[in-house]
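Notes to accompany the following structure.
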Amino acid sequence: MQIFVKTLTGKTITLEVEPSDTIENVKAKIQDKEGIPPDQQRLIFAGKQLEDGRTLSDYNIQKESTLHLVLRLRGGMQIFVKTLTGKTITLEVEPSDTIENVKAKIQDKEGIPPDQQRLIFAGKQLEDGRTLSDYNIQKESTLHLVLRLRGGMQIFVKTLTGKTITLEVEPSDTIENVKAKIQDKEGIPPDQQRLIFAGKQLEDGRTLSDYNIQKESTLHLVLRLRGGMQIFVKTLTGKTITLEVEPSDTIENVKAKIQDKEGIPPDQQRLIFAGKQLEDGRTLSDYNIQKESTLHLVLRLRGGMQIFVKTLTGKTITLEVEPSDTIENVKAKIQDKEGIPPDQQRLIFAGKQLEDGRTLSDYNIQKESTLHLVLRLRGGMQIFVKTLTGKTITLEVEPSDTIENVKAKIQDKEGIPPDQQRLIFAGKQLEDGRTLSDYNIQKESTLHLVLRLRGGMQIFVKTLTGKTITLEVEPSDTIENVKAKIQDKEGIPPDQQRLIFAGKQLEDGRTLSDYNIQKESTLHLVLRLRGGMQIFVKTLTGKTITLEVEPSDTIENVKAKIQDKEGIPPDQQRLIFAGKQLEDGRTLSDYNIQKESTLHLVLRLRGGMQIFVKTLTGKTITLEVEPSDTIENVKAKIQDKEGIPPDQQRLIFAGKQLEDGRTLSDYNIQKESTLHLVLRLRGGV
């Protein structure tokens, strides 16, 4: 195909190229035509400097595209790089060098990998693809080198519309940097962004670590409406104060403005709008407070009130408090009276556990209200609840919590009424009145949440003879229950029944709703053949294991038998037959595995690893892989996720195209490495 190269003088050169030509090849063609040495050429396309080792198709350069040629200045210049230890490094550079090039030079001198380097000039973090001249970095300028804490971290930014944005950041990033990243993702100018964390508005010049923002923290993004507005604040004496505000101001900001005008400390102010007490961390727009709205200001009484605290032993304690006291303050008063450390206290009011940072008035606790005090078994713990959609919820619980309490916490988080929740642990449905410790549920255990569909339903079971049986069931029935119903109707013992739905063999401990079996679904009943057959499993050490199996056994069943014999957990086993990796849900007969066949057992390196695949559109795909996966396997996983046939995929790592038959470990591709995916153009262009 033909492409054009435009020089700074305005001259246009025409070149004959192919999509597979490297940038290096193109520079050689320019040298042939114009006599300019490749090392003095910089080629730019779509605003990006092109790298020698990449191809035209990598950059999606098509026929009749125009590249721009910039000449490198001869001679270059010196710049200095100062590290946090105070050491200064001198580098030979050119104005046209990219920040990436500069980091490579620092790596040559100091051995610091580029991905751990952050370069700062004039208070700004420098981006890899930009050049020194883009930032007006001149000879003898000094850059500052900050090391990235390994790998950075992810934080979330939640907008008022409920959308959540994920950002890659570092503790040392300033709020200004974070706003710039949000602008890159969402297009919102930084001057219209207000970021809130823990009820505080974040200041541009401070860093995430200044605010103790850690990995997976959630910031709230509020948009500044241009212009602001006036609101009125009416006191109990009848006086009205006028304030200049913005919809994005927090209640805390408003109280500060009232203090400026009237001298009333914020902690003595309670603001009421539409009958509701306003919380410090929320904004005016959260409460739909618009221009010329009127808030009511009530002063907190200094005198306070009495409340009662009832313990599980039946003892009642009387406390002197104020509506503005936090739950933390109340716990401290209980400690003074009873000697119970606050971290062992849980306070309950109106069936809700009270949070330390909230006040009594937040919970509408009034004089002579009674709180209930429950003691924490030291420390509490976290457990996980996995839903059928695959979502995992984290709960703070204690061994003494009842299943009922746990369902209430799930309702708080997810809005699912307790009477629609069924919790399963170790294959057992959990009963409301029992505690977590009754079921030996320990920290970081995972419960499974199944939703009860209201009422029962009919399903059909079809036998191999063609007979159809009708059963009355509920979505919450286990497969074991269903087999018992079949035994009642047909006299077939459960251990001779195999039930199949949507091509999958159903497991006894799972429920119909686990498999999305709905009313009038049809299951297939297959009788287990008595007798079975033997197969062999060969390990990488050369050891051969003999197993008694049936053609109808699933690969999952086979892995369980291997675990029984050899102690290898199923999630570390990969079984290979006829060169194919076998999938858990399929049966031996699906793969035509017959008596005395030999399977090969490969151990997964514990847990596998994640890698990233970046496309030319900038999209990043995350894959679960193992070092022993071949490039062919990886392409198949990409096809599963993205629908791109393997024969149209080219994978690049460290500038090298990866070959199908080699493994990830052959190329030293480790966890969280990034591969680049280039699509093969069919034919020429």
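Cβ atoms here come from the backbone N, Cα and C positions, even for glycine.
Its Cβ placed at the centre, Thr9 (mutagenesis position) has 7 other Cβ atoms within 10 Å. Swiss-Prot documents Thr9 to Asp as a published mutagenesis change and attaches the note Impairs ubiquitination by CRL2(KLHDC3) E3 ligase complex; when associated with D-7.
Cβ environment of Lys48 (mutagenesis position): Tyr59, Gly129 lie under 8 Å away, each six or more residues apart in the same chain. Experimental mutagenesis is annotated in Swiss-Prot for Lys48 to Arg, with the remark: No effect on HLTF-mediated polyubiquitination of PCNA. Impairs ubiquitination by CRL2(KLHDC3) E3 ligase complex.
The local packing around Asn60 (mutagenesis position), expressed as other Cβ atoms within 10 Å of its Cβ over all shown chains, amounts to 15. Among the mutagenesis entries in Swiss-Prot is Asn60 to Arg, noted as: Decreases affinity for UBE2R2 in CRL2(FEM1C)-UBE2R2 complex.
Looking at Swiss-Prot, the entry for mutagenesis of Lys63 to Arg says: Abolishes HLTF-mediated polyubiquitination of PCNA. The local packing around Lys63 (mutagenesis position), expressed as other Cβ atoms within 10 Å of its Cβ over all shown chains, amounts to 11.
DSSP classifies Ser65 (mutagenesis position) as coil under the three-state reduction. Listed in Swiss-Prot as a mutagenesis experiment, Ser65 to Ala is described as follows: Prevents phosphorylation in case of mitophagy. Decreased localization of PRKN to mitochondria.
Quoted from Swiss-Prot, the note attached to the mutagenesis of Ser65 to Glu states: Phosphomimetic mutant that binds and activates PRKN.
Swiss-Prot gives this note for the published mutagenesis Ser65 to Asp: Phosphomimetic mutant that binds and activates PRKN.
What Swiss-Prot notes for the published mutagenesis of His68 to Ala is this: Decreases affinity for UBE2R2 in ECS(FEM1C)-UBE2R2 complex. Impairs ubiquitination by CRL2(KLHDC3) E3 ligase complex; when associated with D-44. Impairs ubiquitination by CRL2(KLHDC3) E3 ligase complex; when associated with A-72.
For the published mutagenesis Arg72 to Ala, Swiss-Prot gives the following note: Impairs ubiquitination by CRL2(KLHDC3) E3 ligase complex; when associated with E-42. Impairs ubiquitination by CRL2(KLHDC3) E3 ligase complex; when associated with A-68.
According to Swiss-Prot, the experimentally introduced change Arg72 to Lys is described as follows: No effect on ADP-ribosylation, when associated with K-74.
Here the residue is the original one, but Swiss-Prot notes a mutagenesis experiment at this spot, Arg74 to Lys: No effect on ADP-ribosylation, when associated with K-72.
Under its mutagenesis annotations, Swiss-Prot gives Gly76 to Ala the following note: Loss of ADP-ribosylation. Impairs ubiquitination by CRL2(KLHDC3) E3 ligase complex. No effect on ubiquitination by CRL2(KLHDC10) E3 ligase complex. The local packing around Gly76 (mutagenesis position), expressed as other Cβ atoms within 10 Å of its Cβ over all shown chains, amounts to 15. Secondary structure at Gly76 (mutagenesis position), as computed by DSSP, is coil.
One entry in Swiss-Prot concerns the mutagenesis experiment Gly76 to Asp. Its note says: Impairs ubiquitination by CRL2(KLHDC3) and CRL2(KLHDC10) E3 ligase complex.
Among the features that Swiss-Prot reports, domain 'Ubiquitin-like 4' is placed at 229-304, with the record citing sequence analysis.
Per DSSP, the domain 'Ubiquitin-like 5' (305-380) is made up of 18 helix, 28 strand, 30 coil. Sequence annotations record features per position, and here Swiss-Prot assigns domain 'Ubiquitin-like 5' to 305-380.
Annotated domain 'Ubiquitin-like 6' per Swiss-Prot: 381-456, in sequence order, evidence recorded as sequence analysis.
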Check your understanding: What Cα-Cα separation, expressed in whole Å, is found between Ser65 (mutagenesis position) and Gly76 (mutagenesis position)?
Key -> 30
Review point. In whole Å, how far is His68 (mutagenesis position) from Asn60 (mutagenesis position) when you measure between their Cα atoms?
Key: 15
Exercise for review: For Lys48 (mutagenesis position), just give me the three-state DSSP call.
Suggested key: strand
Practice item. Can you grab the distance from His68 (mutagenesis position) over to Thr9 (mutagenesis position)? Cα atoms, rounded to a whole Å. Key: 11
Check your understanding: How long is the line from the C-alpha of Thr9 (mutagenesis position) to the C-alpha of Gly76 (mutagenesis position), rounded to the nearest angstrom?
Key -> 21
Study note, to complete from the structure: The correct DSSP tally for the domain 'Ubiquitin-like 6' (381-456) reads 18 helix, 28 strand, 30 coil
